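The GTP binding site annotation in Swiss-Prot covers Ser20, Gly21, Gly23, Lys24, Ser25, Cys26, Glu38, Thr43, Gly69, Asn124, Lys125, Asp127, Ala155, Lys156. Per Swiss-Prot, the feature Mg(2+) binding site maps to Ser25, Thr43, Asp66. Annotation of the mutagenesis experiment Lys49 to Arg in Swiss-Prot: Promotes TLRs trafficking and TLRs-mediated signaling; when associated with A-61. Here Swiss-Prot describes Lys61 to Arg as a published mutagenesis experiment; the accompanying note says: Promotes TLRs trafficking and TLRs-mediated signaling; when associated with A-49. The note that Swiss-Prot attaches to the published mutagenesis Arg74 to Ala is: Abolished arginine GlcNAcylation; when associated with A-82 and A-111. The mutagenesis experiment Arg82 to Ala is recorded by Swiss-Prot, whose note states: Abolished arginine GlcNAcylation; when associated with A-74 and A-111. Abolished arginine GlcNAcylation; when associated with 72-A--A-74 and A-111. For the mutagenesis of Arg111 to Ala, Swiss-Prot gives this note: Abolished arginine GlcNAcylation; when associated with A-74 and A-82. Abolished arginine GlcNAcylation; when associated with 72-A--A-74 and A-82. The structure shown keeps the original residue. Quoted from Swiss-Prot, the note attached to the mutagenesis of Asn124 to Ile states: Dominant negative mutant. Strongly reduces the levels of CASR present at the cell-surface.
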Amino acid sequence: MSSMNPEYDYLFKLLLIGDSGVGKSCLLLRFADDTYTESYISTIGVDFKIRTIELDGKTIKLQIWDTAGQERFRTITSSYYRGAHGIIVVYDVTDQESFNNVKQWLQEIDRYASENVNKLLVGNKCDLTTKKVVDYTTAKEFADSLGIPFLETSAKNATNVEQSFMTMAAEIKKRMGPGATAGGAEKSNVKIQSTPVKQSGGGCC
């Protein structure tokens, strides 16, 4: 299994953040396992998955942490910002409030993450065209003003999901430069079993 293969050139720790219900877990499920479920339930605390990718002839192991969006878990998840190489901020294109809260999530990054961490803005659920309230141009201009890459995704039909994680990996690799090695990121590799605990309530697309 490629995800268990220790032979890799880089290990990047990525973090998914954003309001509860925007589809963070579904994006991760689509990217890591290429599956989707309508009945995915709210993440409690933190879960993570690993996927190994090839980029520019290099093998990159992505350790992707999925955080709970609920306020009561904010203190738990804040510690996961430290050591992250890239942070993906997710909002729901059908939920204006989730987009408005992106600024608050970016403040969390400034507060807890390393100064040079890579960021990516993702507008999820773009398949729900009739319910869309956050315009692509509005989000793109916002991201451009901050110098952050932006993509609209759909975990449901797999639109741009692969591209989002590959974009993030490429940005981190570019920042680290040719001299970086897998060992440089190894200190953030937390050895725990992935045993997500879920509770019912609120699906995602």
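Even glycines carry a Cβ here, placed using N, Cα and C.
Of Ser20, Gly23, Glu38, Asp66, Ala155, all annotated as binding-site residues, the residue with the shortest Cα distance to Arg82 (mutagenesis position) is Asp66. In the structure shown, across all protein chains, Asp66 is the one of the binding-site residues Glu38, Asp66 with the greatest number of other Cβ atoms within 10 Å.
The Cα atom of Arg111 (mutagenesis position) lies nearest to that of Ser20, taking the recorded positions Ser20, Ser25, Asn124, Lys125, Ala155 as the candidates. Cα-Cα distance from Gly23 (GTP binding site) to Asp66 (Mg(2+) binding site): 10 Å (rounded to the nearest whole number). The secondary structure of Lys61 (mutagenesis position), as reduced to three states from DSSP, is extended strand.
When the Cα of Glu38 (GTP binding site) is compared against those of the recorded positions Lys61, Asp66, Asn124, the shortest separation belongs to Asn124.
When the CA atoms are compared, the binding-site residues lying within 10 A of Lys49 (mutagenesis position) are Asp66, out of the candidates Ser20, Asp66, Lys125, Ala155. If you count neighbouring Cβ atoms within 10 Å for each of the recorded positions Ser25, Asn124, the highest count belongs to Asn124. Distance from the CA of Asp66 (Mg(2+) binding site) to the CA of Lys125 (GTP binding site) is 17 Å. Cβ neighbour count within 10 Å across all protein chains ranks Lys125 highest among the recorded positions Lys49, Lys61, Arg82, Arg111, Lys125. Between the CA atoms of Asp66 (Mg(2+) binding site) and Ser25 (GTP binding site) there is a gap of 6 Å, rounded to the nearest whole number. Ala155 (GTP binding site) sits 7 Å from Asn124 (mutagenesis position), taking the CA atoms of both as reference points.
Mapped onto three states, the DSSP output places Asn124 (mutagenesis position) in strand. Under the DSSP three-state reduction, Arg111 (mutagenesis position) is assigned to helix.
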